[in-house]
Amino acid sequence: MANSRTVLILCGDYMEDYEVMVPFQALQAFGITVHTVCPGKKAGDSCPTAVHDFCGHQTYFESRGHNFTLNATFDEVDLSKYDGLVIPGGRAPEYLALTASVVELVKEFSRSGKPIASICHGQLILAAADTVNGRKCTAYATVGPSLVAAGAKWVEPITPDVCVVDGSLITAATYEGHPEFIQLFVKALGGKITGANKRILFLCGDYMEDYEVKVPFQSLQALGCQVDAVCPEKKAGDRCPTAIHDFEGDQTYSEKPGHTFALTTNFDDLVSSSYDALVIPGGRAPEYLALNEHVLNIVKEFMNSEKPVASICHGQQILAAAGVLKGRKCTAYPAVKLNVVLGGGTWLEPDPIDRCFTDGNLVTGAAWPGHPEFVSQLMALLGIQVSF
């Protein structure tokens with residue numbers, strides 16, 4: 001994309017899983033080049049992430065998230081080549097705020113006046129770099145006293161999706177604020193979003209893959225789309241548990257518990273014809289959703305009306321069960337090849353695993369590493385553009 005942008009994400013061990021991956025993949029989907037670095041690590045190394053979620057206790061709980069692979073080397077970073085900086089939250093900022101090279105990097109970005117977007121506990125690094133003195137900012141509530149001590153004009157996060165802008169500084173309280181957080185960052189980079197007045201429906205289920213619902217969901221929200229999520233036998237406000245599927249050297253993916261995902265609409269009240277596109281996440285949910293006639297009828301309705309349908313990983317099990325793959329070119333997670341072939345689809349090998357394909361109104365992807373292309377191809381079908 002002509003005149004696009006390049007941004008840097010400052011990573012660390014046990015940064016929050018969503019707070020690194022959602023901006024990382026959303027920004028790439030919008031045509032922005034994104035580099036990720038961690039002090040003491042090189043391109044190809046990985047950082048373990050943390051899942052932070054709420055289950056009724058007085059504070060969040062933590063469990064292991066995905067392994068996040070870095071694509072650049074910290075010691076080789078030339079800050080003059082970057083147009084903006086993103087700082088995820090989680091536990092990583094606690095120790096990164098004590099790392100001199102990290103603090104100096106943030107100071108240099110601040111002096112340049114380039115946009116800095118920091119979320120949740122990431123603002124601890126901003127405080128250590130003396131970049132919040134006299135500036136309005138928010139953060140996860142427990143970070144407030146540190147920011148006040150650093151001279152910030154503290155904005156209380158009344159809701160978890162609060163975002164605050166002060167000049168080139170964008171801050172947010174938690175990953176629930178990602179849609180506005182990312183949209184504000186794109187705007188600060190000089191981006192313009194057009195064609196996003198669309199309504200998108202997500203077909204969800206228990207133990208869908210964590211990234212495969214949250215990344216496209218919040219990416220589309222960040223563009224300005226109205227995005228709804230439904231699940232059979234559940235209502236608005238109910239939650240679906242998710243599964244973290246990762247590649248850790250075994251013969252197949254591993255599974256760990258992920259975040260819980262909040263639904264926005266009652267399944268039984270759904271008027272599917274009011275939506276412009278359908279998204280089907282992968283994970284284990286499609287195995288049982290493919291047995292639900294109401295779900296299959298929704299898929300048939302979208303395909304028969306030639307509205308965009310985007311399905312990833314194991315989501316194509318639902319497409320096969322709905323009988324909509326006959327004569328269509330399609331990829332999926334490799335283990336789903338049998339479903340695709342038996343369903344009459346023409347199998348497209350996902351090599352590499354982040355390959356995505358568009359055949360008419362159908363976008364298919366193999367796994368969550370392909371989200372940037374997956375979301376980008378859906379944007380193309382919907383006529384949504386991000387320009388700089």
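Note that Cβ sites are derived from N, Cα and C of the backbone, with glycine treated the same way.
Counting every protein chain shown, the Cβ of CYS120 (mutagenesis position) has 29 other Cβ atoms within 10 Å. Residues or ranges marked as active site, nucleophile by Swiss-Prot: CYS120 (among others).
Sequence-distant neighbours of HIS121 (mutagenesis position) (same chain, six or more apart, CB under 8 Å from its CB) are GLU16, GLY89, GLY90, ARG91, ALA92, PRO93, GLU94, ALA139, TYR140, VAL143, listed in sequence order. Annotation comment: Swiss-Prot describes HIS121 (among others) as active site, evidence class sequence analysis.
Residues or ranges marked as domain 'PfpI endopeptidase 1' by Swiss-Prot on the basis of sequence analysis: 5-190.
Sequence annotations record features per position, and here Swiss-Prot assigns domain 'PfpI endopeptidase 2' to 198-383. Looking only at the domain 'PfpI endopeptidase 2' (198-383), the predicted model's pLDDT averages out at 98.
According to Swiss-Prot, the mutagenesis experiment GLU19 to Ala carries this note: Reduces catalytic activity 1.5-fold. Almost abolishes catalytic activity; when associated with A-212. The Cβ neighbour count for GLU19 (mutagenesis position), using a 10 Å radius and every protein chain shown, is 29.
Neighbour count (other Cβ atoms within 10 Å of the Cβ, all protein chains): 13 for GLU94 (mutagenesis position). For the mutagenesis experiment GLU94 to Ala, the note given by Swiss-Prot reads: Reduces catalytic activity 10-fold. Almost abolishes catalytic activity; when associated with A-287.
Listed in Swiss-Prot is the mutagenesis experiment CYS120 to Ala, annotated as follows: Reduces catalytic activity 2-fold. Abolishes catalytic activity; when associated with A-313. Reduced to three states, the DSSP call for CYS120 (mutagenesis position) is helix.
Annotation of the mutagenesis experiment HIS121 to Ala in Swiss-Prot: Reduces catalytic activity 3-fold. Almost abolishes catalytic activity; when associated with A-314.
Here the residue is the original one, while Swiss-Prot reports the published mutagenesis GLU212 to Ala with the comment Reduces catalytic activity 2-fold. Almost abolishes catalytic activity; when associated with A-19. Within its own chain, GLU212 (mutagenesis position) has PRO281, GLY282, GLY283, ILE312, CYS313, GLY315, TRP368, HIS371 as residues 6 or more apart in sequence whose C-beta sits under 8 angstroms from its own.
Around GLU287 (mutagenesis position), the same-chain residues at least 6 positions away in sequence with a Cβ under 8 Å from its Cβ are HIS314, GLN317. Under its mutagenesis annotations, Swiss-Prot gives GLU287 to Ala the following note: Reduces catalytic activity 6-fold. Almost abolishes catalytic activity; when associated with A-94.
As a published mutagenesis entry, CYS313 to Ala appears in Swiss-Prot alongside the note: Reduces catalytic activity 2-fold. Abolishes catalytic activity; when associated with A-120. Within 10 Å of the Cβ of CYS313 (mutagenesis position) there are 31 other Cβ atoms, across all protein chains.
Quoting Swiss-Prot on the mutagenesis of HIS314 to Ala: Reduces catalytic activity 3-fold. Almost abolishes catalytic activity; when associated with A-121. HIS314 (mutagenesis position) carries a helical DSSP state (H, G or I).
Around the Cβ of HIS314 (mutagenesis position), the number of neighbouring Cβ atoms within 10 Å comes to 27. If you measure from the Cα atom of GLU19 (mutagenesis position) to that of CYS120 (mutagenesis position), you get 9 Å.
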